[in-house]
Amino acid sequence: MINKDTQLCMSLSGRPSNFGTTFHNYLYDKLGLNFIYKAFTTQDIEHAIKGVRALGIRGCAVSMPFKETCMPFLDEIHPSAQAIESVNTIVNDNGFLRAYNTDYIAIVKLIEKYHLNKNAKVIVHGSGGMAKAVVAAFKNSGFEKLKIYARNVKTGQYLAALYGYAYINSLENQQADILVNVTSIGMKGGKEEMDLAFPKAFIDNASVAFDVVAMPVETPFIRYAQARGKQTISGAAVIVLQAVEQFELYTHQRPSDELIAEAAAFARTKF
């Protein structure tokens, strides 16, 4: 029951998603925590952040287009956010606002969890959205043989130069052990919902398929790779792990793997 001691966590986004709201509130309820999570939209990020501070809002998830523009209004930037100059999580400790990027944290942890070979050749397809978090995570995890393939030449070249990698505008004569999709290809409801993020022959010659598209849980890219016995890491794993990292920052509690899976399954029905 909501009362005077209930701690509020929130999200600020141009287009709020139900996933985070449902996921966090499910865990609060199951763990008996006096928290509530609510999504908000805003056009004024400066005053929204001032509101977070002034009203004692415990935590705030930040989505596009505010991940970079919110940074001047925060007190401390964690290395996870410094690594990509982008924030997706704010923690309010008695008026002191600390900023993190749990997307970056999640990808680093998934690289470690799946024991990805640092000597492997990697191709990242895409240069927008999650691309910076993905590329920085691979860079700071010790991967040197990474190339960025993007349809947008300008942003692809910029991202490659930013982290000291090569940009390629074609997959012809290329080969990689780890394939990472950071485009919207395969996304539910998108124009390319049924498409593969990489050519079939390319996937056949790879060892790992990594997709950041969260819905559906299994994109065509992931399904094709699984059918051929490849190691796969789904966007669903990314979105859940980054949300868990947020939850722990807000509450100082880490739910069990079973409860996390339960909350994620429930949240997907509301996505």
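Just so you know, glycine gets a Cβ as well, placed from its N, Cα and C.
Record features (Swiss-Prot):
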type	residues	note
ACT_SITE	K67	active site, proton donor/acceptor
BINDING	D103	substrate binding site
BINDING	G126, S127, G128, G129, M130, K154, S184	NADP(+) binding site
MUTAGEN	K67 to A, H or N	Loss of activity
MUTAGEN	D103 to A or N	Loss of activity
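Closest to D103 (mutagenesis position) by Cα-Cα distance, out of the binding-site residues G126, G128, G129, S184, is G129. According to its DSSP assignment, G128 (NADP(+) binding site) is coil.
Local packing around the recorded positions K67, K154 was summarised as the count of other Cβ atoms within 10 Å of each Cβ; on this measure the leading residue is K67. Look at the Cβ of each of the binding-site residues S127, S184 and count the other Cβ atoms within 10 Å; the largest number goes with S127. Between G126 (NADP(+) binding site) and K67 (mutagenesis position), the C-alpha separation comes to 19 Å. Cβ neighbour counts within 10 Å, taken over all protein chains shown, single out G126 as the most crowded of the binding-site residues G126, G128, G129. According to DSSP, D103 (mutagenesis position) sits within a helical segment. Most other Cβ atoms within 10 A: among the recorded positions D103, M130, that distinction falls to D103. Looking at S127 (NADP(+) binding site) and K67 (mutagenesis position), their Cα atoms lie 16 Å from each other. In this entry, G126, S127, G128, G129, M130, K154, S184 make up the residues listed for NADP(+), with the farthest two CA atoms of the set 18 Å from each other.
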